[in-house]
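Listed in Swiss-Prot for this protein:
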{"type": "BINDING", "residues": "E50, H58, H60, D108", "note": "divalent metal cation binding site"}
{"type": "BINDING", "residues": "G223, D224, S225, R226, T227, G228, K229, T230", "note": "ATP binding site"}
{"type": "DOMAIN", "residues": "9-117", "note": "domain 'CRESS-DNA virus Rep endonuclease'"}
{"type": "MUTAGEN", "residues": "K144 to A", "note": "58% loss of interaction with RBR. 33% loss of oligomerization"}
{"type": "MUTAGEN", "residues": "E145 to A", "note": "14% loss of interaction with RBR. No effect on oligomerization"}
{"type": "MUTAGEN", "residues": "E146 to A", "note": "No effect on the interaction with RBR. No effect on oligomerization"}
{"type": "MUTAGEN", "residues": "A147 to Y", "note": "54% loss of interaction with RBR. Almost complete loss of oligomerization"}
{"type": "MUTAGEN", "residues": "L148 to V", "note": "69% loss of interaction with RBR. 25% loss of oligomerization"}
{"type": "MUTAGEN", "residues": "L148 to G", "note": "64% loss of interaction with RBR. 25% loss of oligomerization"}
{"type": "MUTAGEN", "residues": "L148 to I", "note": "32% loss of interaction with RBR. Almost no effect on oligomerization"}
{"type": "MUTAGEN", "residues": "L148 to M", "note": "No loss of interaction with RBR. No effect on oligomerization"}
Amino acid sequence: MPSHPKRFQINAKNYFLTYPQCSLSKEESLSQLQALNTPINKKFIKICRELHEDGQPHLHVLIQFEGKYCCQNQRFFDLVSPTRSAHFHPNIQRAKSSSDVKTYIDKDGDTLVWGEFQVDGRSARGGCQTSNDAAAEALNASSKEEALQIIREKIPEKYLFQFHNLNSNLDRIFDKTPEPWLPPFHVSSFTNVPDEMRQWAENYFGKSSAARPERPISIIIEGDSRTGKTMWARSLGPHNYLSGHLDLNSRVYSNKVEYNVIDDVTPQYLKLKHWKELIGAQRDWQTNCKYGKPVQIKGGIPSIVLCNPGEGASYKVFLDKEENTPLKNWTFHNAKFVFLNSPLYQSSTQSS
């Protein structure tokens with residue numbers, strides 16, 4: 001009795017299609033694949049156009065569905081040329097590892113993507129070696145975001161259950177020193193700087209780093225708005241700029257600068273945070289970042305504290321309160337006070 005030919009049927013969430021000698025563009029192919037009528041929603045399509053050694057183009061395609069799609073028509077994924085009478089029939093396979101297929105069709109780089117890649121359990125198969133390979137690939141990524149995406153696709157268990165540690169570790173691995181700020185005005189354009197401020201700057205910036213004291217003196221400058229104190233403070237050299245609050249995260253705070261500028265940070269807030277560490281130029285201390293691990297601060301650099309007069313803003317008014325007498329005595333040993341009565345410049349173009 002003759003045997004019946006085996007009926008074509010593939011039941012899978014992930015399909016791997018190969019179109020040999022297919023001259024269609026990636027864009028035309030994607031449009032036709034998106035238009036296919038299926039009972040299961042499509043979630044992700046990735047197309048790679050590759051040239052054979054003989055110059056003939058072919059396409060690799062990964063299609064991911066929301067659930068399992070049962071394909072019983074081997075011509076279902078055929079593509080049609082819009083300009084001539086030609087059909088392109090693919091080799092159809094169930095993608096056992098969507099991550100492996102995605103990596104494979106990425107190899108030539110000429111790709112087109114629609115939707116969001118869906119991670120599945122088989123994407124992380126292979127045990128320790130696969131995990132190590134994925135970790136190495138993540139370390140070689142060009143950015144934290146790219147590294148996280150690699151881990152999400154290839155080691156989803158670690159992404160799900162160890163995200164907090166991953167996020168913190170990748171922040172350190174891909175840490176970039178903040179770009180140096182370029183002042184719009186040179187320090188020499190400030191022609192009305194009080195002698196106390198000028199002398200403080202010369203005593204610190206006029207020396208090499210080796211000749212500076214272990215814990216240099218800071219300076220607290222109080223003055224009205226638009227007197228130029230911020231621009232002057234920021235024009236002296238490489239610095240950290242802390243405005244309104246303290247953000248000592250490594251993405252914005254650098255251990256490679258010469259001083260800190262603390263601008264419009266209320267004295268009550270600074271007292272609760274790191275008054276003595278910052279104003280006292282203390283070395284090698286830690287700060288706890290919200291939702292992150294403690295950050296090690298190298299320290300040993302002075303701070304220029306800028307404030308306005310009046311209750312709530314003035315450091316003098318704050319320290320003159322009886323309950324702050326011990327802190328006042330400490331601060332007088334670690335910082336100079338300067339009170340501005342006029343702008344630091346002559347031109348009306350500079351203000352802060």
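Count begins at 1; order follows the chain as displayed.
Using the three backbone atoms N, Cα and C, a Cβ is placed for every residue, glycine included.
Nope, none of those substitutions made it into this model, it's the original residues.
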For the divalent metal cation site built from E50, H58, H60, D108, further residues of that chain with CB within 8 A of the site's CB center: C48, R49, L51, P57, L59, I105, D110
For the domain 'CRESS-DNA virus Rep endonuclease' (9-117), the mean pLDDT of the predicted model: 91
Greatest C-beta neighbour count within 10 angstroms, which of the binding-site residues S225, T227, T230: T227
Proximal residue to E145 (mutagenesis position) among binding-site residues H60, K229, T230 (C-alpha distance): H60
DSSP three-state assignment (helix, strand or coil) for H58 (divalent metal cation binding site): strand
E146 (mutagenesis position) and K229 (ATP binding site), Cα-Cα, nearest whole angstrom: 41
Set of same-chain residues at least 6 away whose C-beta sits under 8 angstroms from H60 (divalent metal cation binding site): F16, L17, T18, Y19, I47, C48, E50, Y104, I105
Cα distance (Å, whole number) from D108 (divalent metal cation binding site) to T227 (ATP binding site): 59
A147 (mutagenesis position) versus binding-site residues H58, D224, S225 - nearest by Cα: H58
Residue among the mutagenesis positions A147, L148 whose Cβ has the most other Cβ atoms within 10 Å: A147
